[in-house]
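Colleague: Here's a structure for you.
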Amino acid sequence: MRIDPFKLAHWMNARKYTAAQTADLAGLPLDDLRRLLGDEANEPDPAAATALAEALSVEPSQLAADAHRNLTVVHKSAEEMHASRRPIQRDGIHFYNYYTLAAPEGRVAPVVLDILCPSDRLPALNNGHLEPAITVNLGPGDINGRWGEEITPQTWRVLHANHGGDRWITGDSYVEPSYCPHSYSLAGDAPARIVSYTAQSNISPLMTEANNWSTGAFEEALKALSGKVSAGSVLDLFLARRAHTRTSAAEAAGVPPADLEAALRSPASETGLTVLRTLGRALGFDYRVLLPADDQHDGVGKTWTTIEDSRRSRRTFGTYEAASMASAAHLPDLVGSFLRVDADGRGADLIDHAENHYVVTEGRLTLEWDGPDGPASVELEPDGSAWTGPFVRHRWHGTGTVLKFGSGAHLGYQDWLELTNTFEPAATLRRGRRDLAGWGYDN
């Protein structure tokens with residue numbers, strides 16, 4: 001296992017150990033530790049790596065080097081995508097074929113599905129998954145979607161394919177929440193496919209943490225979150241952690257208790273915002289967490305965008321023509337666009353604050369990007385795909401269509417909230433990136 005020198009330095013600082021103390025605790029020569037701090041390619045024997053982890057009270061994996069450093073773009077040809085095909089059996093029939101699109105190893109990747117369940121059969125539901133998703137009909141046929149045991153207008157709907165002259169907008173799309181059971185069948189005799197953009201879930205770290213909690217602790221958490229998370233329930237948790245009641249908190253903030261109760265009933269009102277902001281300043285918490293989400297979903301959690309909705313969203317973006325897929329304010333990191341490319345020369349630069357996943361649906365397109373060793377490019381045809389990292393400058397040219405998806409896997413809205421609270425954010429990031437500075441007491 002290669003040791004990441006920056007992770008090693010971070011944990012030495014976090015544990016408040018000097019290099020000499022760390023080496024002594026791990027039973028390593030000090031010069032060996034210094035070599036690990038200075039050389040990313042240095043790979044200690046397993047016993048030394050384990051000893052270092054034990055000395056710093058961490059798991060060895062918390063010191064392991066990542067394989068993704070300096071990664072800018074990952075791409076996959078149509079042939080490579082087709083080679084990833086795996087047939088799925090469900091309900092006694094060949095139900096789907098799955099194909100994986102480009103993504104770095106160890107990260108969530110979008111998939112394309114051949115829909116094979118015939119139209120005269122009710123498609124058997126799956127169990128849902130943690131990752132929310134944007135699902136888009138790629139055509140050429142329509143698709144039946146199912147989202148519940150009982151068939152209702154909310155649990156059964158057709159995802160239409162675009163049969164018009166603007167087929168670069170491939171079809172209907174919808175946003176699907178975590179753990180929503182779903183399934184699809186053909187809506188006629190025409191074949192059909194979907195792309196399922198399963199994005200990284202922002203609550204995935206919480207679920208990983210909760211897996212290690214005791215059953216009693218987890219049940220207490222569920223009590224606090226029962227029903228719809230509200231300003232009052234969250235505030236009560238914040239106050240208990242600070243040894244406050246609503247009465248004492250209101251007194252500390254100079255707010256009448258009745259005004260606080262009114263603010264919790266209507267947190268987004270002008271008075272509610274003023275009261276909660278005053279309370280946050282007095283007690284030291286971010287009042288924005290208490291504001292209600294702007295939910296945009298039906299009774300099973302879906303948010304739908306029809307072909308006509310996408311057509312109405314058409315606009316020029318640099319050298320591209322764009323149209324929107326389904327989106328929802330309560331899942332702000334989950335984004336998707338249809339992108340029409342028609343540029344013989346260099347296309348307009350694209351540079352996003354989070355990862356992008358692309359899949360080509362028509363034409364032969366060239367993706368160019370600024371790599372760590374200079375300009376790079378790849379030519380992709382339909383079913384070719386690519387992943388671009390955050391803040392990687394890239395562009396498309398040629399004539400065709402590419403579907404553009406994004407998630408919050410890198411710099412998501414939670415990160416932006418944190419950065420708005422960070423003193424000198426640029427300086428903090430500059431210092432923290434690849435930081436090998438000791439904590440100041442080695443000498």
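Going from the start of the chain as shown, residues are counted 1 onward.
Heads up, the Cβ atoms here are built off N, Cα and C, so glycines get one too.
OK, Swiss-Prot features for this one:
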type    : residues                                     : note
DOMAIN  : 8-63                                         : domain 'HTH cro/C1-type 1'
MUTAGEN : Lys16 to Ala                                 : Abolishes 2-hydroxyethylphosphonate dioxygenase activity
BINDING : Lys16, Tyr98, Asn126, Glu176, His182, Ser196 : substrate binding site
MUTAGEN : Arg90 to Ala                                 : Results in a much higher apparent KM for 2-hydroxyethylphosphonate. Caanot be saturated in (O2)
MUTAGEN : Tyr98 to Phe                                 : Still able to convert 2-hydroxyethylphosphonate to hydroxymethylphosphonate and formate; however, in contrast to wild-type enzyme which consumes O(2) without a loss of catalytic activity, the rate of consumption of O(2) gradually decreases until the enzyme has lost all activity well before substrate has been consumed
BINDING : His129, His182                               : Fe cation binding site
DOMAIN  : 234-290                                      : domain 'HTH cro/C1-type 2'
Colleague: Excluding near sequence neighbours, so keeping only residues 6 or more apart in the same chain, what lies with its CB under 8 A of Ser196 (substrate binding site)?
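Modeller: Once residues fewer than 6 apart are set aside, Ser196 (substrate binding site) is near Pro110, Val111, Val112, Leu113, Ala133, Ile134, Thr135.
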Colleague: Out of Lys16, His129, His182, which of the recorded positions has the smallest number of neighbouring Cβ atoms within 10 Å?
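Modeller: Least crowded of the recorded positions Lys16, His129, His182, by Cβ count within 10 Å, is Lys16.
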Colleague: Would you mind sorting out which of Asn126, His129, Glu176, His182 (the binding-site residues) have a C-alpha within 10 A of the one on Arg90 (mutagenesis position)?
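Modeller: Taking Asn126, His129, Glu176, His182 one by one, the ones whose Cα falls within 10 Å of Arg90 (mutagenesis position) are Asn126.
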Colleague: CB neighbours of Arg90 (mutagenesis position) within 10 A?
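Modeller: Here the count is 15.
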Colleague: Translate the DSSP assignment of Tyr98 (mutagenesis position) into the three-state scheme.
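Modeller: DSSP call for Tyr98 (mutagenesis position): strand.
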Colleague: Based on Cα distances to Glu176 (substrate binding site), point out the closest of the recorded positions Lys16, Tyr98, His129.
Modeller: His129
Colleague: Closest to His129 (Fe cation binding site): which of the recorded positions Lys16, Tyr98, His182, going by Cα position?
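Modeller: That would be His182, nearest by Cα distance.
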Colleague: How many Å lie between the Cα of Tyr98 (mutagenesis position) and the Cα of His182 (substrate binding site)?
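Modeller: Tyr98 (mutagenesis position) to His182 (substrate binding site), Cα-Cα distance: 15 Å.
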Colleague: In whole Å, how far does the CA atom of Asn126 (substrate binding site) lie from that of Lys16 (mutagenesis position)?
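Modeller: Here the two Cα atoms are 49 Å apart.
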Colleague: Per DSSP, how many helix, strand and coil residues does the domain 'HTH cro/C1-type 2' (234-290) have?
Modeller: 43 helix, 0 strand, 14 coil
Colleague: Does DSSP put Ser196 (substrate binding site) in a helix, in a strand, or in coil?
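Modeller: The three-state answer is strand.
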Colleague: Within 10 Å of the Cβ of Asn126 (substrate binding site), how many other Cβ atoms can be counted across all chains shown?
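Modeller: The answer is 16.
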Colleague: Can you tell me how far the Cα of His182 (substrate binding site) sits from the Cα of Lys16 (mutagenesis position), in Å?
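Modeller: Computed Cα spacing between His182 (substrate binding site) and Lys16 (mutagenesis position) is 50 Å.
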Colleague: Helix, strand, coil: count each for the residues of the domain 'HTH cro/C1-type 1' (8-63), based on DSSP.
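Modeller: Per DSSP, the residues of the domain 'HTH cro/C1-type 1' (8-63) fall into 39 helix, 0 strand, 17 coil.
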